[in-house]
Amino acid sequence: MSSNLTEEQIAEFKEAFALFDKDNNGSISSSELATVMRSLGLSPSEAEVNDLMNEIDVDGNHQIEFSEFLALMSRQLKSNDSEQELLEAFKVFDKNGDGLISAAELKHVLTSIGEKLTDAEVDDMLREVSDGSGEINIQQFAALLSK
């Protein structure tokens, strides 16, 4: 699972992990997960940490082994890369370069990335994130798709 990580990244993660592995038993408590992630530049919410914990604590011991942590970080970095790719795609479809996508542009973007959404679904998405202008900015779009 961690095959997309460089040796440098693995070493950085191991160092951060070791700082919180106080008794050197190869694991950290679930309550320390958020602190470790923040030390690596991520900013997970409490709910996200709980969700992640439920997913990665595969043996259910409320401890996170380094292998579980590496799998998590690999996935988190991949997610961040996907968000960056999404932002780049957004910019491509922002025809006039004003940082906004209209409903028509959004429909085109969603069709281009393989989504098969109806007009009503796109309208619902716009209503959820728009300030009422019928357009959304890059940050609103990324936030919408990361929910």
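Keep in mind that glycine also has a Cβ here, set from the backbone N, Cα and C atoms.
None of the noted substitutions appears here; every position holds its original residue.
Taking the Cβ of Asp21 (mutagenesis position) as reference, residues of its chain lying under 8 Å away and at least six apart in sequence are, in sequence order, Ser27, Ile28. Look at Swiss-Prot and you will find Asp21, Asp23, Asn25, Ser27, Glu32 tagged as Ca(2+) 1 binding site.
Classification of Glu68 (Ca(2+) 2 binding site) by DSSP places it within a helix. Every protein chain considered, the tally of other Cβ atoms within 10 Å of the Cβ of Glu68 (Ca(2+) 2 binding site) stands at 21. Marked as Ca(2+) 2 binding site by Swiss-Prot on the basis of sequence analysis: Asp57, Asp59, Asn61, Gln63, Glu68.
Taking DSSP states H, G and I as helix and E and B as strand, the domain 'EF-hand 1' (8-43) has 23 helix, 3 strand, 10 coil. Swiss-Prot lists 8-43 with the feature domain 'EF-hand 1'.
The annotation domain 'EF-hand 3' is assigned in Swiss-Prot to 81-116.
Listed in Swiss-Prot is the mutagenesis experiment Asp21 to Ala, annotated as follows: Highly reduced affinity for Ca(2+).
Around the Cβ of Glu32 (mutagenesis position), the number of neighbouring Cβ atoms within 10 Å comes to 17. Here the residue is the original one, but Swiss-Prot notes a mutagenesis experiment at this spot, Glu32 to Val: Highly reduced affinity for Ca(2+).
Sequence-distant contacts (6 or more apart, same chain, Cβ under 8 Å) of Asp57 (mutagenesis position) comprise Ser30, Gln63, Ile64, Glu68. Swiss-Prot lists Asp57 to Ala among its mutagenesis entries, and the accompanying note reads: Highly reduced affinity for Ca(2+).
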Surrounding residues of the domain 'EF-hand 1' (8-43) on its own chain - C-beta under 8 Å, 6+ positions past either end: 2, 49, 52-53, 57, 61-66, 69-70, 73, 76-77
Long-range Cβ environment of Asn61 (Ca(2+) 2 binding site), under 8 Å and at least 6 residues apart: Ser27
Which of Asn25, Ser27, Gln63, all binding-site residues, has a Cβ with the fewest other Cβ atoms inside 10 Å: Asn25
For Asp59 (Ca(2+) 2 binding site), nearby residues of its own chain (Cβ under 8 Å, 6 or more apart in sequence): Glu65
C-beta crowding around Asp23 (Ca(2+) 1 binding site), within 10 angstroms: 7
